[in-house]
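**Q** Among the sequence features in Swiss-Prot, the mutagenesis site S260 to V is noted as follows: Reduces magnesium transport by about 99%. One entry in Swiss-Prot concerns the mutagenesis experiment T270 to A or C. Its note says: Reduces magnesium transport by about 95%. Annotation of the mutagenesis experiment S274 to A or C in Swiss-Prot: Reduces magnesium transport by about 95%. One entry in Swiss-Prot concerns the mutagenesis experiment Y276 to A or F. Its note says: Reduces magnesium transport by about 99%. Mutagenesis annotation in Swiss-Prot: G277 to A, described as Reduces magnesium transport by about 99%; the structure shown retains the original residue. While the structure shown retains the original residue, Swiss-Prot records the mutagenesis experiment Y292 to C, F, I or S with this note: Reduces affinity for magnesium about 10-fold. Reduces magnesium transport by about 98%. For M299 to A or C, Swiss-Prot lists a mutagenesis experiment annotated as follows: Reduces affinity for magnesium 50-fold.
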Amino acid sequence: MLSAFQLEKNRLTRLEVEESQSLIDAVWVDLVEPDDDERLRVQSELGQSLATRPELEDIEASARFFEDEDGLHIHSFFFFEDAEDHAGNSTVAFTIRDGRLFTLRERELPAFRLYRMRARSQAMVDGNAYELLLDLFETKIEQLADEIENIYSDLEKLSRVIMEGHQGDEYDEALSTLAELEDIGWKVRLCLMDTQRALNFLVRKARLPGGQLEQAREILRDIESLLPHNESLFQKVNFLMQAAMGFINIEQNRIIKIFSVVSVVFLPPTLVASSYGMNFEFMPELKWSFGYPGAIIFMILAGLAPYLYFKRKNWL
């Protein structure tokens, strides 16, 4: 899908590209999974070649942040959650050339959707491609900050479930959610660090206007403040995971202790029963009239003795 926006009194307005309106006035050209015709149109009208899928997936720094005859290129991760609430990072290719911003992505992303909604009512300050790029990065960081807050809130709920130590379906679900939150936190951290690298490259390589230079530095400060919070999430997740494993081990030890006590309690009666169950011709007790009840009483006493001993030692 191809979308294009122009500036009117420092406000973004959408160009009707479906009606064959020229892209020449566009300050922002946004492409989501473009087909060959859309790629060809951008190439023919604006002379801009677009990154291929393998180039988007390349993770080397030299392939993600560079400058060539086609402009300044930045490939950056954006966080998203799919329809099944599975978290992921999707690469967006940014290119700035001749005062125009090109964005190429493989899916619709929350940060882009939120920025377009804001742009309808908010005017830009300087109205240039760099401000557009930084506004998108700013929106991304806000989204990541919200995601960190959501993880904190979820961890508080999980903490109460885990610390109660009552194992069951709710406990199993808490452990599964804990692993999922750890994965989300890792993806958020990757996105923050990638954005930090992208902004450092932009500050070094691009001749940013004064307003955008300060905006970039402000976003970098926001990232610096979020990274420790993100790190503390991993520590909290690790603590809760260890606590959960500790409670599980305690419960398992309790079960094993019960089996151990049962086996020890039944061992002496079993010894008595096996002794009198031996098939020998000369066994004096076989001729006793009270031999059988006496053996039963002896077996009961042999079982009670270790049980009472364990009870006295507080092993039960």
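Just so it is clear, glycine is given a Cβ too, placed from its N, Cα and C backbone atoms.
Modelled residues match the original; the substitutions are not represented.
Remember, predicted model here, so these are calculated numbers, not experimental data.
I'm curious about the neighbourhood of these features; can you describe it?
**A** Listed in sequence order, there are no same-chain residues at least 6 apart in sequence whose CB falls under 8 Å from the CB of S260 (mutagenesis position). Classification of S260 (mutagenesis position) by DSSP places it within a helix.
Neighbour density for T270 (mutagenesis position): within 10 A of its CB lie 15 other CB atoms from the protein chains shown. The secondary structure of T270 (mutagenesis position), as reduced to three states from DSSP, is helical.
Around S274 (mutagenesis position), no same-chain residue at least 6 positions away in sequence has a Cβ under 8 Å from its Cβ.
Within 10 Å of the Cβ of Y292 (mutagenesis position) there are 12 other Cβ atoms, across all protein chains.
The DSSP secondary structure for M299 (mutagenesis position) is helix. Around M299 (mutagenesis position), the same-chain residues six or more apart in sequence whose CB sits under 8 Å from its CB are P268, P269, V272, A273, listed in sequence order.
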**Q** Cα of Y292 (mutagenesis position) to Cα of T270 (mutagenesis position): how many Å, rounded?
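**A** T270 (mutagenesis position) has its Cα 15 Å from the Cα of Y292 (mutagenesis position).
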